[in-house]
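First comes the structure, then the notes that go with it.
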Amino acid sequence: MNTDTFMCSSDEKQTRSPLSLYSEYQRMEIEFRAPHIMPTSHWHGQVEVNVPFDGDVEYLINNEKVNINQGHITLFWACTPHQLTDTGTCQSMAIFNLPMHLFLSWPLDKDLINHVTHGMVIKSLATQQLSPFEVRRWQQELNSPNEQIRQLAIDEIGLMLKRFSLSGWEPILVNKTSRTHKNSVSRHAQFYVSQMLGFIAENYDQALTINDVAEHVKLNANYAMGIFQRVMQLTMKQYITAMRINHVRALLSDTDKSILDIALTAGFRSSSRFYSTFGKYVGMSPQQYRKLSQQRRQTFPG
């Protein structure tokens with residue numbers, strides 16, 4: 001599958017509506033193919049994970065050469081302009097695009113998360129943490145019509161990154177430069193958005209407003225909303241809602257709390273708004289989601 005239509009290149013502007021962007025950016029995408037040289041740099045609001053299986057590849061990330069070694073897992077926040085410049089002998093490469101709100105909801109090393117949101121490129125110390133078989137299976141399962149199978153794949157990818165987090169990693173590009181491309185994300189914007197992401201992650205379950213976020217980073221609210229949407233490619237309100245929905249899904253799956261308690265715990269203040277929002281973002285009612293999750297636990301016991 002090709003996710004380039006969801007991305008911004010250095011010589012084009014993003015014209016998609018925020019609502020259609022959310023539907024694209026909430027999805028996890030996996031490509032498994034031969035790498036190809038990119039004619040220009042591009043950027044997008046997701047976390048990108050690359051694993052070349054049979055040879056090294058070279059990227060230009062924020063105008064710095066980065067060698068991605070065979071068998072190593074490499075990840076970075078893809079709002080930094082990046083371009084694959086040398087495919088070497090590699091014929092088989094996995095490319096994951098992970099929604100930032102999902103990445104930040106997983107129990108990963110806080111230093112790792114901090115490095116990623118501040119523009120560093122991170123590489124696993126160990127090789128062979130992932131096989132082509134797993135990548136192909138996840139790619140197939142993410143397109144399954146069965147919600148339980150799709151969620152199982154997402155859970156397993158989260159565990160893969162948890163293993164990455166625990167098994168040792170190092171930064172291979174520390175983003176000290178301020179070079180930018182025309183129409184791309186400035187270092188100034190990325191810095192402020194990284195602060196906003198941290199604040200939202202800590203406070204999304206409260207009565208959080210856009211003004212609260214803007215005040216935290218000491219920016220005008222309209223300016224804060226503008227740079228957030230430019231970097232993340234969805235609105236701040238959509239992002240906060242996505243964090244809350246992630247929390248709700250976890251509590252529906254893992255606890256027996258009442259649905260109203262769960263909604264309040266995750267930061268929703270109105271029962272009717274919660275039901276409407278959950279249905280819109282997940283495609284089913286909370287009751288249906290809980291039932292599916294319980295069935296999944298019985299089908300795939302931990």
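From the backbone N, Cα and C atoms, a Cβ is placed for every residue, glycine too.
Predicted, not measured: the structure shown is a model, and the values here were computed from it.
As annotated by Swiss-Prot, domain 'HTH araC/xylS-type' applies to 194-292, with the evidence given as sequence analysis.
DSSP gives ASN222 (mutagenesis position) a helix state. Under mutagenesis, Swiss-Prot gives ASN222 to Ala with this note: No effect.
Quoted from Swiss-Prot, the note on mutagenesis experiment ARG269 to Gly is: No effect. The number of other CB atoms found within 10 A of the CB of ARG269 (mutagenesis position), across every protein chain shown, is 10.
Looking at Swiss-Prot, the entry for mutagenesis of SER271 to Ala says: 50% reduced activity. Mapped onto three states, the DSSP output places SER271 (mutagenesis position) in helix. Applying an 8 A CB threshold to same-chain residues 6+ apart, the list for SER271 (mutagenesis position) reads LEU260, ALA263.
Swiss-Prot lists SER272 to Asn among its mutagenesis entries, and the accompanying note reads: 75% reduced activity.
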Neighbour tally for SER272 (mutagenesis position), based on other Cβ positions within 10 Å of its Cβ: 8
Pairwise CA distance, SER272 (mutagenesis position) versus ASN222 (mutagenesis position), rounded so that it is a whole Å: 28
Under 8 Å by Cβ from ASN222 (mutagenesis position), same chain, sequence gap 6 or more: none
